[in-house]
Amino acid sequence: MDSLLGCGVSAAAREPVPRYLTSQPRVSEVAMQSAPLEQPAKRPRCDGSPRTPPSTPPATANLSADDDFQNTDLRTWEPEDVCSFLENRGFREKKVLDIFRDNKIAGSFLPFLDEDRLEDLGVSSLEERKKMIECIQQLSQSRIDLMKVFNDPIHGHIEFHPLLIRIIDTPQFQRLRYIKQLGGGYYVFPGASHNRFEHSLGVGYLAGCLVRALAEKQPELQISERDILCVQIAGLCHDLGHGPFSHMFDGRFIPRARPEKKWKHEQGSIEMFEHLVNSNELKLVMKNYGLVPEEDITFIKEQIMGPPITPVKDSLWPYKGRPATKSFLYEIVSNKRNGIDVDKWDYFARDCHHLGIQNNFDYKRFIKFARICEVEYKVKEDKTYIRKVKHICSREKEVGNLYDMFHTRNCLHRRAYQHKISNLIDIMITDAFLKADPYVEITGTAGKKFRISTAIDDMEAFTKLTDNIFLEVLHSTDPQLSEAQSILRNIECRNLYKYLGETQPKREKIRKEEYERLPQEVAKAKPEKAPDVELKAEDFIVDVINVDYGMEDKNPIDRVHFYCKSNSKQAVRINKEQVSQLLPEKFAEQLIRVYCKKKDGKSLDAAGKHFVQWCALRDFTKPQDGDIIAPLITPLKWNNKTSSCLQEVSKVKTCLKF
């Protein structure tokens, strides 16, 4: 049976099927859609009110009117709700109703029933079976009308539950249409025009694909429709907190504008999600679709951000939204354990598509072989106590493909995400925003004014902050913004800071606390025969980039568990040596790129020599790339340093301390 349900078939056919229903073919989509379809009205945007009003709570036992049954989401129906529906349609014979009760046929299984299956279950009357199938088909058709379809260039036609549509049709979510996925990368890769909006749709969809496949393969996990909805919502909303130009905002701008603020976009995402729910009054809508807001909002936020700082009292399980028996649900959207999650799957496929780069990872194959296994851990405080945790595992033969996945991630970082000019443009936009920050006003809650850097403190203000701020500053008539405008005009005219070259530390990596003083080091590393040009620290930009497999210097596969065909319940680990001798020895490295803000030939010649001298003093690798310094590399002897050179390093570091 195909385990990739939800990745190309109708939403009604994505539900787990009981064993007694798997021997016969499913009802075709054609049969399910045989009833005449009315042309649906256009879905409204941003007003928070979809065409179909939210249903009453999924417990339908108290419902009697036809319209009430038509408008409820049958995926939330329990067996008793199915019996209530059948009674309402005239099937009042206890024997027939008991068939549905005894076999625990929930609403999600109704689309898979046909005459043969009903006969196998014990519905003997042909007339009764035909009448029952007709009722179920009408019900299935109404459910299809509730779902909305998006034509996505990556995943094809993807369907979303009405609750997800309510979330999508809010100003807070629509804001993602105006935030570039790759920030300044669009100025280097002309195809990289995609935004956080479509990526978020893709992650929400893939989250549903994976969790439904697990629910079908392993019904004993008791994954409910409520769980599935929450996982999809987390996927949909995981990037709500991104600022202008995506990672540029929380990775470069905020650390420089507010160095005391340890803020990341994940924090912004959970705050924006709360604002989205409250300002659009979605808690009642969530209840109407079977969610429990008090628990499920916490669960959704935990999937995005990770466990709370303060764990649950007297418990080894750090989460509050779901118990430890459903620990695997936290590994779908943002996998803190090993980094294998649907967020990566979508941006691999989507970014490669728009960048014109080949994507070699097939997420559908991973879903095909994914299953949940229980892993035992010994608790450090008490070696005798063993904690059992359920993890998403893959077949042992897939280990090579997972190494390829992380290699793909590394390649994307090298070729696109950390492209030397993409990063440079992000740096220049950051410089412009820092110049503009004191003079830009954004109206927030109760009319309070915020700056670009303080909008993260108020979600109403942050909702208004998108990539559009670039054009607002560029075209402003405020003379106070002239410096910022000059930088932005230089970006548009391709008059960029000059790239000098790239190097790497041979031994210890540069620590974060050292980053700020690196330009001073370069400025002070003046060679003996340097041109008579004075260069200051502010003339240099030193960009330190850490490239890894997603877990700093650790091998992420060491934290992945596998199962074998002979025993699908036992989780095992696979060492790197068991896979291949050609796999990397190190899983992280540091790149150091240096740029110069001055652009005249004399200054650039001097800056190049400063950079080469600095690399020699710090015992970094010979600089590569930068045309300006290429002729200067050969004469220097990196491996035979004199004591005076080492003394110079000490002098430079000593000066910088004061």
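Using the three backbone atoms N, Cα and C, a Cβ is placed for every residue, glycine included.
For all the noted positions, this structure keeps the original residue and models no substitution.
Secondary structure from DSSP puts Phe109 (mutagenesis position) in a helix. Quoted from Swiss-Prot, the note on mutagenesis experiment Phe109 to Leu is: In LCH mutant; abolishes formation of the tetramer and deoxynucleoside triphosphate (dNTPase) activity; when associated with C-112 and H-143.
While the structure shown retains the original residue, Swiss-Prot records the mutagenesis experiment Phe112 to Cys with this note: In LCH mutant; abolishes formation of the tetramer and deoxynucleoside triphosphate (dNTPase) activity; when associated with L-109 and H-143. Of all Cβ atoms in the protein chains displayed, 22 besides its own lie within 10 Å of the Cβ of Phe112 (mutagenesis position).
Here Swiss-Prot describes Arg143 to His as a published mutagenesis experiment; the accompanying note says: In LCH mutant; abolishes formation of the tetramer and deoxynucleoside triphosphate (dNTPase) activity; when associated with L-109 and C-112.
Annotation source Swiss-Prot lists dGTP 1 binding site at Leu182, Asp239, His247, His265, Glu266, Tyr347, Asp351, Tyr417, citing experimental evidence. In the shown protein chains, 22 other C-beta atoms lie within 10 A of the C-beta of His265 (dGTP 1 binding site).
Among the features that Swiss-Prot reports, domain 'HD' is placed at 196-348, with the record citing sequence analysis.
Positions annotated as Mn(2+) binding site by Swiss-Prot, on the basis of similarity to another entry: His199, His238, Asp239, Asp343. If you draw a 10 Å sphere around the CB of Asp343 (Mn(2+) binding site), it holds 21 other CB atoms from the protein chains shown.
Sequence annotations record features per position, and here Swiss-Prot assigns active site to His265. Mapped onto three states, the DSSP output places His265 (dGTP 1 binding site) in helix.
Experimental mutagenesis at this site is recorded by Swiss-Prot as Thr634 to Ala or Val, annotated: Increased ability to restrict LINE-1 retrotransposon activity.
Here Swiss-Prot describes Thr634 to Glu as a published mutagenesis experiment; the accompanying note says: Mimicks phosphorylation state, reduced ability to restrict LINE-1 retrotransposon activity.
Listed in sequence order, Gln181, His199 are the same-chain residues six or more apart from Tyr347 (dGTP 1 binding site) with CB atoms under 8 A from its CB. Closest to His238 (Mn(2+) binding site) in space, going by CA atoms and restricting to the recorded positions Phe112, Leu182, His265, Tyr417, is His265. His247 (dGTP 1 binding site) counts 17 other C-beta atoms within 10 Å of its own C-beta, drawing on all protein chains shown. In sequence order, Phe189, Ala192, His194, Ser246, Asp351, His354, Leu355, Ala416, Tyr417, Ser422 are the residues near Leu182 (dGTP 1 binding site), counting only same-chain partners six or more apart with C-beta under 8 A.
Summary of the Mn(2+) site environment: with the site residues His199, His238, Asp239, Asp343 set aside, the chain residues having Cβ atoms within 8 Å of the Cβ mean position are Arg196, Ser200, Val203, Gly235, Asp346, Tyr347. When pLDDT is averaged over the domain 'HD' (196-348), the result is 94.
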